[in-house]
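S.K.: Questions regarding the structure given below will be posed in turn.
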Amino acid sequence: MMKILIIEDTPNKKTAIEEVIGALFKGTANHYGVTWAEDLNSAQRFLYTDQFDLVIFDMYLPDTKNIGLERDCSSELITVFSQSKNYNSEAIALTQFEISEVDNIQLFNKAGITLVNYDESNAWKTALELKLNRVAQKIKCDFLIFCALTKERAAFSDTEAVLGDTQNISGLDCQEIKIGDHYGFIVKPSEMGLVSMAIASSKAIELFQPKIVAMSGICAGVHGESNYLDIIVGKVCWEYQTGKWKDGEFKQEPMQASLDSNLKIDLEQSKDDIGLITQVRNNLFESELATMKIRIAPISSGSAVIADSTMMERIGSQHRKMAGLEMEMYSLYEAAAQSLCRPLYFGAKAVVDMGDSSKGDKFHDIGCLTSARYVSIMLKRQLEKLQ
């Protein structure tokens with residue numbers, strides 16, 4: 001969701017600014033929230049404590065609302081803006097003075113704040129619309145979910161999340177989703193596998209700048225470490241195909257990606273959360289769900305579909321506690337870990353087969369649903385912490 005801070009205490013001017021913003025985004029998929037600061041103290045507090053996509057400045061404010069007279073606060077505001085986490089945000093100052101009359105115009109220029117005369121003409125509206133359009137093109141969101149299959153994404157329709165329209169955004173197959181008060185997208189790559197997921201997740205994370213990313217779906221289990229319809233959360237994840245062939249023998253060299261330590265604690269605690277497990281199983285009656293467990297365990301990724309018990313044993317030898325095998329999670333973990341915005345990340349997939357010759361699709365639909373429910377619940381909890 002686009003976040004806008006408006007520093008303004010004049011009622012008529014506030015109304016005019018709101019009308020421009022509302023008219024520009026009416027009927028579009030852009031969600032936005034406005035925070036108002038009507039005095040210097042609250043403006044400084046918001047700039048220091050929160051991050052905004054656009055900051056709209058007024059130069060003259062009282063130090064405290066309803067106490068004292070307005071004064072020129074531009075120097076203080078620019079200093080705080082430049083030192084805060086918003087220093088790189090889009091910014092515009094609307095002043096009723098002629099630009100030529102502003103003494104400290106160089107301060108605005110150095111801080112990257114566009115200074116515009118607020119008058120009866122429409123010039124200031126055009127300038128504000130340009131800023132809003134520039135911010136809208138960045139399309140930031142709170143979270144992203146990645147699903148390799150259409151049925152994995154469709155399963156979110158039976159969760160507490162609210163699904164919206166599908167969109168083609170910069171070549172990405174996206175579907176709008178809202179969890180609680182937070183907006184995001186479910187992104188589906190063009191194909192299954194590590195390569196397509198690496199491309200889609202890297203591109204989406206840099207484009208949308210989310211706070212947290214997740215993956216849901218289905219996977220193969222490992223005998224002795226997981227059972228049908230268990231949900232496997234990737235504690236560590238690696239690609240089992242990396243290594244070197246030498247003298248007819250493949251020597252493995254798996255590179256691991258792991259979870260953030262604080263997030264891992266929350267995920268570990270979820271496996272004993274009876275209320276959460278009840279929500280995941282609600283109105284589902286497969287007998288295997290009676291013994292379903294949430295396992296925070298090692299999971300391996302590879303680009304091939306495995307339906308061979310011998311190959312499963314060979315891959316499983318890379319980690320004695322490996323509980324699952326799937327085709328995309330390692331790509332997401334690495335894309336998130338190496339991105340510029342460094343979001344939190346986790347993946348959760350339900351066991352629907354054991355990667356042997358009996359592989360089938362009996363549990364696909366229910367596996368997609370239980371993993372989607374778990375992911376939506378955990379995302380809601382984490383997003384509330386990240387506000």
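Yeah, the Cβs are placed from backbone N, Cα and C, and that goes for glycine too.
Substituted residues are absent from this model; it holds the original ones throughout.
As annotated in Swiss-Prot:
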type	residues	note
DOMAIN	3-123	domain 'Response regulatory'
MUTAGEN	Asp58 to Glu	No longer confers bacteriophage T5 resistance
MUTAGEN	Asp353 to Ala	No longer confers bacteriophage T5 resistance, (d)ATP levels are wild-type in T5 infected cells. In PNP domain alone, loss of (d)ATP hydrolysis. Suppresses toxicity of 'A-53' in DtcB
S.K.: Roughly how many angstrom lie between the C-alpha atoms of Asp58 (mutagenesis position) and Asp353 (mutagenesis position)?
M.R.: 61
S.K.: Does anything in the same chain, at least 6 positions from Asp353 (mutagenesis position), have a Cβ under 8 Å from its Cβ, and if so what?
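M.R.: Non-local contacts for Asp353 (mutagenesis position): Ala220, Gly221, Tyr228, Ala307, Lys359, Gly360, Phe363.
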S.K.: Provide the three-state secondary structure of Asp58 (mutagenesis position) computed with DSSP.
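M.R.: Assignment for Asp58 (mutagenesis position) reads coil.
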S.K.: What does the DSSP secondary structure composition of the domain 'Response regulatory' (3-123) look like, as residue counts for helix, strand and coil?
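M.R.: Looking at the domain 'Response regulatory' (3-123) with DSSP, the answer is 46 helix, 31 strand, 44 coil.
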S.K.: Look up Asp353 (mutagenesis position) in the DSSP assignment and reduce it to helix, strand or coil.
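M.R.: DSSP assigns Asp353 (mutagenesis position) to strand.
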